[in-house]
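Enquirer: Below is the structure I would like to discuss, written out as structure tokens.
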Amino acid sequence: MVALPMVLVLLLVLSRGESELDAKIPSTGDATEWRNPHLSMLGSCQPAPSCQKCILSHPSCAWCKQLNFTASGEAEARRCARREELLARGCPLEELEEPRGQQEVLQDQPLSQGARGEGATQLAPQRVRVTLRPGEPQQLQVRFLRAEGYPVDLYYLMDLSYSMKDDLERVRQLGHALLVRLQEVTHSVRIGFGSFVDKTVLPFVSTVPSKLRHPCPTRLERCQSPFSFHHVLSLTGDAQAFEREVGRQSVSGNLDSPEGGFDAILQAALCQEQIGWRNVSRLLVFTSDDTFHTAGDGKLGGIFMPSDGHCHLDSNGLYSRSTEFDYPSVGQVAQALSAANIQPIFAVTSAALPVYQELSKLIPKSAVGELSEDSSNVVQLIMDAYNSLSSTVTLEHSSLPPGVHISYESQCEGPEKREGKAEDRGQCNHVRINQTVTFWVSLQATHCLPEPHLLRLRALGFSEELIVELHTLCDCNCSDTQPQAPHCSDGQGHLQCGVCSCAPGRLGRLCECSVAELSSPDLESGCRAPNGTGPLCSGKGHCQCGRCSCSGQSSGHLCECDDASCERHEGILCGGFGRCQCGVCHCHANRTGRACECSGDMDSCISPEGGLCSGHGRCKCNRCQCLDGYYGALCDQCPGCKTPCERHRDCAECGAFRTGPLATNCSTACAHTNVTLALAPILDDGWCKERTLDNQLFFFLVEDDARGTVVLRVRPQEKGADHTQAIVLGCVGGIVAVGLGLVLAYRLSVEIYDRREYSRFEKEQQQLNWKQDSNPLYKSAITTTINPRFQEADSPTL
């Protein structure tokens, strides 16, 4: 029978999404999602009608609970703003309500090695309470120490189909050697054994009675009846018991190429009590020489019920319901292994290796090794895989409640080096014994949780875990809460967070009027301009108890001011450097402009030699606005004016090299300059580039010191290159190249023409059709005469 590795690889790739979703630790509880339709995590802080809605609307929002904080006509929603804005508007710091998320470490035993790996503390802290404000992340520090000699449980799961006959002989002598090698890295190790073949129905196994009793090819061989999974030996530290039980095993047989290994893996992970797993590092060694059946294959044998994910071992250790349930999916296997904290090691032959390599990508913290044809290298393969798995630390979480997001940063090599963020897990590779690695776990909630949630973090393959108690901060803790407060019109409402909550039938900011007075003309007159007939509250609010309660960003006695109508700079109100009040930007210190777009600094306006804008302009927004006739960033240029380089060229040359037009009176003509030689590299375009009369190239930089003296930093002279020879040779070479090109082009065109004509001639020759014909004047010398009597004699007589 021929294996189908490529088909299985394709199936594995298609099931990747399923396994990645399924292979999470089971949830400890589900939380119901609750959302406030007024809230959004996007944008900046916006006004909100209450303290609770304010702190939920955006993580940057704060609430001012000071009494009478809002101005006349200003909505109470304006109490909700950024901390800086509220302080700028006069809210005392002690009156700010700005709850922040926090974390509290409840249990933090220090990391320790323990005695021979037993009792080691490898993960810290152990329990943390985290309170999340929606939209605000909280970061946890999780430390892991790789302890020496951590205990190990190893379960050897072997394919006993007939093709594994040679391997079984080798495994019968494996127990002692495997224990000895494992005891080199840990002082507490136990091993167990299980085997598998396939489901005992067609087309996987022959159901002919004689074949069910003896499925091997020849009668002389020792052979057992086929089975799905058989748990042979529970985990033990007795190597002789392992070798004795394995020695009693014999191979079996099946029909098709893939084996029923998934059934065996699932039962070994689910039946923890029967297998005898301890709460230590758990390894499952899976050996086979072929691929595996997966979910859906059972339908070929009339098995339609999906695997139920429960243990079904009978008293003899056999999987008793293998013919009732289909094979498990990759996702089910990955989830069961992850939930049981088991690390699988797939030891397979070269023919099946590509399939199991793809499978390993879908199962967290698994390893694959190539098994020799007779399993002679299985001990070394197990040791290599164990060392690889134990040196890889993978931090993973249980299922998250709706609305909570998590990300990881891994700090593997030191405090300065952090790996990139990952959404699903944190991982450090090649962790040495006694080395401590750190993970930064960031938690963020988008909305409130109806109840606390327990989140579990653990390092795969290790028994310890960190329990995180997740709470959400969804209300204000105002200390001024007062029922029937005197501030609210002598007890007509309750005071909470600086705002009156009126009793039934009462209205107004201070509950000062009743519902019956709501439409009184006298009250409405207070919401219009004197002798005005326009809409109440300028159409930007509603009239309540004779006062305007403005909506949105409007304010003022009649809501006449719009605090969102100020000019914007780069799309931001007041450029982000001021506060908009009644259509006018009130800029922060050192900012000017209608949209606070200008900085008060003038550094960019000071020229090296001419002061502010070279004396030919004024500085506005840290940029020079030049007078008529001048231009340039510093107003230092004009039509017909010399550039700074031209003005100072002669002084730079005579001061540095004692040459040039001013060489004889340099000290007098250049008294206002200070020339120095500079060996610094030329970093920008501010350097002047000039030549002396003898073609010497030099550079200099014009600067201005604090005393108003012009400083010229001159680089040493550089001999100008003579390009005459290069120009002449280039011209000659160009002419020659053009001539050769023309000749070659002509010859090429002639060649193409000749080839085309010759090809046409050959084609015409092939189409000639010479016909053979006779001369019409020619008469043959042969005459043929037919005897009619001869023809009658040949005819039969009737």
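Every residue gets a Cβ built from N, Cα and C, even glycine.
No substitution from the list is modelled in this structure, which keeps its original residues.
Per Swiss-Prot, the features are:
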DOMAIN    44-92  domain 'PSI'
DOMAIN    513-560  domain 'I-EGF 2'
DOMAIN    561-597  domain 'I-EGF 3'
DOMAIN    598-636  domain 'I-EGF 4'
MUTAGEN   ASP159 to Ala  Loss of integrin alpha-E/beta-7 binding to E-cadherin and of integrin alpha-4/beta-7 binding to MADCAM1
Enquirer: Under an 8 Å Cβ to Cβ limit, what residues of the same chain, 6 or more beyond the ends of the domain 'I-EGF 3' (561-597), are close to it?
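Expert: Distant Cβ neighbours of the domain 'I-EGF 3' (561-597) are 85, 88-89, 540, 552-555, 621.
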Enquirer: Grab the pLDDT values for the domain 'I-EGF 4' (598-636) and give me their mean, rounded.
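Expert: Summarising the domain 'I-EGF 4' (598-636) by its mean pLDDT gives 80.
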Enquirer: Return the residues near ASP159 (mutagenesis position), defined as same-chain residues 6+ apart in sequence whose C-beta is under 8 angstroms from its C-beta, sorted by sequence, else 'none'.
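Expert: When sequence neighbours closer than 6 are ignored, ASP159 (mutagenesis position) has SER195, PHE196, VAL197, GLU259, GLY261, THR287, SER288, ASP289, ASP290 within Cβ distance under 8 Å.
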Enquirer: Count up the helix, strand and coil residues in the domain 'I-EGF 4' (598-636) according to DSSP, in that order.
Expert: 6 helix, 15 strand, 18 coil
Enquirer: Translate the DSSP assignment of ASP159 (mutagenesis position) into the three-state scheme.
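Expert: The residue in question, ASP159 (mutagenesis position), is strand (DSSP, three-state).
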